[in-house]
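S.K.: Below is a structure I'd like to ask you about.
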Amino acid sequence: MEVCNCIEPQWPADELLMKYQYISDFFIAIAYFSIPLELIYFVKKSAVFPYRWVLVQFGAFIVLCGATHLINLWTFTTHSRTVALVMTTAKVLTAVVSCATALMLVHIIPDLLSVKTRELFLKNKAAELDREMGLIRTQEETGRHVRMLTHEIRSTLDRHTILKTTLVELGRTLALEECALWMPTRTGLELQLSYTLRHQHPVEYTVPIQLPVINQVFGTSRAVKISPNSPVARLRPVSGKYMLGEVVAVRVPLLHLSNFQINDWPELSTKRYALMVLMLPSDSARQWHVHELELVEVVADQVAVALSHAAILEESMRARDLLMEQNVALDLARREAETAIRARNDFLAVMNHEMRTPMHAIIALSSLLQETELTPEQRLMVETILKSSNLLATLMNDVLDLSRLEDGSLQLELGTFNLHTLFREVLNLIKPIAVVKKLPITLNLAPDLPEFVVGDEKRLMQIILNIVGNAVKFSKQGSISVTALVTKSDTRAADFFVVPTGSHFYLRVKVKDSGAGINPQDIPKIFTKFAQTQSLATRSSGGSGLGLAISKRFVNLMEGNIWIESDGLGKGCTAIFDVKLGISERSNESKQSGIPKVPAIPRHSNFTGLKVLVMDENGVSRMVTKGLLVHLGCEVTTVSSNEECLRVVSHEHKVVFMDVCMPGVENYQIALRIHEKFTKQRHQRPLLVALSGNTDKSTKEKCMSFGLDGVLLKPVSLDNIRDVLSDLLEPRVLYEGM
């Protein structure tokens, strides 16, 4: 009998039960072996896993458990001791690994629980971030709507368009049932329904501004929910409505524009507001959200700014229209003034010509009478007539000069002259009158005063004569002193600053008298044309009141200044003026040529047999001019028209006197035709002299452009015509008196 080293099963075998256990252990073993493989796979795929050793222990535990189940398959039947030993070893290892894993889990489980806590924290954080993102999206959406509404509002500067656009865009953006704007009335005591969303022309009814709901809204800058039944919220019929929509109201500031007065705008002596009311659709559960209220508040502020801009634009356009109307009126006034000035100048020109013609006869005949044998009484009368005529001629020249000064047509005629000689000539002219009144006159010229200067000699002499003449006229006793010096800085004329250079200097002339003096309050009137103060003179003193007015304008034209100083009535006065003069750079020889009318050679004085042609449309003037020439020994032929002059003139005539004040320009063109007539015999062409009553510079320039040889200003005396003939026959071109 063979011996078997086997172990019998512990209980009798049941074939069916054994099969189920066998199959179960097999699948348990397969599961235990597959779980570690899956864990190893996922751990390798995971980039971060903090419990790798625990996983190794857990895997070993599972593998050993699977091994015990697999070995247990051989224990259901008779098996050898080796199988039992293997089974025991596997269970011991499984027990060790299981205990180690259990001990390790004591430390791992709290960490695993904290992971869950972190997960919950992260979920809460994520939910909070989602809420914040929703708020940001809401704010962004609100901002987008605000920008869109602002763009629509700012796209125009018309007040009515702004308000209507605001209501339309708010109604579209917020899906409103109604939106309205209440504007304060002019008195500010009521609110008037001015604009609504659904009605183009709302019924204009008002509510008192002292309503509690209005005070509540005006008391805060936030949008306020109000009752749908409040007076300002009754915008649409409520019949048939189950539930009215929620209503909010917000104030719209009307910005104070201190520099503008806007029509149809409330008086803004105190802070004023308009009221904007917004209603959600009725019969709906919709409510106002915070971001919608914020949108309404921002839009209200934007509307306030846009309204202020529109108001400024309206006032600017109104001011522009007013300015355009004023400009049109000013332009019309300017044209009328220019027309009046032209009419005045034309009138003065005509009157000048018409008055100079009889004066020409008076002065000419008086000068002829002076050449005859007269008794002392007759000579005195003739001299009186001549002086009165010359005074009248001077007055006419003053009026014409003033007219040209005022319209800016008068210009200075600059030239080099002897300044010292000019002062001496002025004294020579004034001394006869001063001697009669027993008034001594002294002339003081500063040592550094230049002798030869560049300026308008005639106008400077006229200024000095006017001022010195006034000193003589209004002084009954005492003395008169004339001082000339180079101007230095003077603080008394605060608005006039002297800036001399190497090419010019400022001449100061002081005329001091011991006459009647001037009341200080009358000094500002002195330089007013046609003005004579009672303290200064009476009408018996003579004069037109133009002398100082013209002198002031001449001084201004010479870039100077003039003023008068007086301590009061009976204390005399001092007239002071500064004028700008150029410093002459000419040589001594050329300077000597600037000395006025000092003949260097004997002048012609015998004109016997000189054939002269006189053309003048005025019979009296023609006769007087002929008489002067005949008295000088000339053989005179007279004509009354241009055609007759052109037909009569011949090479026998040495001089032709022609009146250029005749109507039209033919009187100038006749000079050109005379030049053409003598083209082949230029040396036989007669000298052409213009007789003119116009003292302006344009007459002289026109005469030069038409080829005339000289100009003689009416009225003409015997000495004038003698000097002209002498100068022409030397020969040299003369433009006398211009």
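Backbone N, Cα and C define each Cβ position, glycine as well.
What Swiss-Prot shows for this protein is this:
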BINDING   CYS65, HIS69  Cu cation binding site
BINDING   ASN470, ALA471, VAL472, LYS473, ASP513, LYS529, SER544, LEU548  ADP binding site
DOMAIN    350-585  domain 'Histidine kinase'
DOMAIN    611-729  domain 'Response regulatory'
MUTAGEN   CYS4 to Ser  Prevents dimerization but not ethylene binding
MUTAGEN   CYS6 to Ser  Prevents dimerization but not ethylene binding
MUTAGEN   ALA31 to Val  In etr1-3; ethylene insensitivity
MUTAGEN   GLU38 to Ala  No effect on ethylene binding
MUTAGEN   ILE62 to Phe  In etr1-4; ethylene insensitivity
MUTAGEN   CYS65 to Tyr or Ser  In etr1-1; no copper binding and ethylene insensitivity
MUTAGEN   HIS69 to Ala  No copper binding and ethylene insensitivity
MUTAGEN   HIS79 to Ala  No effect
MUTAGEN   MET87 to Ala  No effect on ethylene binding
MUTAGEN   CYS99 to Ser  No effect on dimerization or ethylene binding
MUTAGEN   ALA102 to Thr  In etr1-2; ethylene insensitivity
MUTAGEN   MET104 to Ala  No effect on ethylene binding
MUTAGEN   HIS353 to Ala  Loss of phosphorylation and increased affinity toward EIN2
MUTAGEN   HIS353 to Glu  Reduced affinity toward EIN2
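Please go over these features one by one and say how buried each is and what sits next to it.
M.R.: In the shown protein chains, 21 other C-beta atoms lie within 10 A of the C-beta of CYS65 (mutagenesis position).
LYS473 (ADP binding site) carries a helical DSSP state (H, G or I).
Across all of the domain 'Histidine kinase' (350-585), the predicted model scores a mean pLDDT of 78.
Other Cβ atoms within 10 Å of the Cβ of ALA31 (mutagenesis position) number 13 in total over all chains. Secondary structure from DSSP puts ALA31 (mutagenesis position) in a helix.
The Cβ of GLU38 (mutagenesis position) lies under 8 Å from the Cβ of no residue that is in the same chain and 6 or more residues away along the sequence.
DSSP assigns ILE62 (mutagenesis position) to a helix. The local packing around ILE62 (mutagenesis position), expressed as other Cβ atoms within 10 Å of its Cβ over all shown chains, amounts to 20.
Sequence-distant neighbours of HIS69 (mutagenesis position) (same chain, 6+ residues apart, CB-CB distance under 8 A): ASP25, PHE26, ILE28, ALA29, TYR32. For the recorded site, HIS69 (mutagenesis position), the DSSP three-state label reads helix.
Neighbour density for MET87 (mutagenesis position): within 10 A of its CB lie 17 other CB atoms from the protein chains shown.
Sequence-distant contacts of CYS99 (mutagenesis position), defined by Cβ-Cβ distance under 8 angstroms and a gap of at least six in the same chain, do not exist.
Other Cβ atoms within 10 Å of the Cβ of ALA102 (mutagenesis position), summed over all protein chains shown, number 11. Annotation note: ALA102 (mutagenesis position) sits in a helical segment as assigned by DSSP.
A sphere of 10 angstroms centred on the C-beta of MET104 (mutagenesis position) encloses 15 other C-beta atoms.
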S.K.: Whole-number Å distance between the CA of ALA471 (ADP binding site) and the CA of CYS65 (mutagenesis position)?
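M.R.: The Cα atom of ALA471 (ADP binding site) is 147 Å away from the Cα atom of CYS65 (mutagenesis position).
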S.K.: Can you tell me how far the Cα of ALA102 (mutagenesis position) sits from the Cα of ASP513 (ADP binding site), in Å?
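M.R.: That comes out at 137 Å between the alpha carbons.
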S.K.: Measuring Cα to Cα, tell me the gap between LYS473 (ADP binding site) and MET104 (mutagenesis position) in whole angstrom.
M.R.: 138
S.K.: Relative to the Cα of MET104 (mutagenesis position), which of the recorded positions ILE62, CYS65, MET87, ASN470, VAL472 has the closest Cα?
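M.R.: Answer for the nearest of the recorded positions: ILE62.
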S.K.: Taking the Cα atoms as reference points, how far is ASN470 (ADP binding site) from ALA31 (mutagenesis position) in Å?
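M.R.: That separation, Cα to Cα, works out to 143 Å.
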S.K.: Looking at the mutagenesis positions listed here (ALA31, CYS65, MET87), whose Cα lies nearest to that of ASP513 (ADP binding site)?
M.R.: ALA31
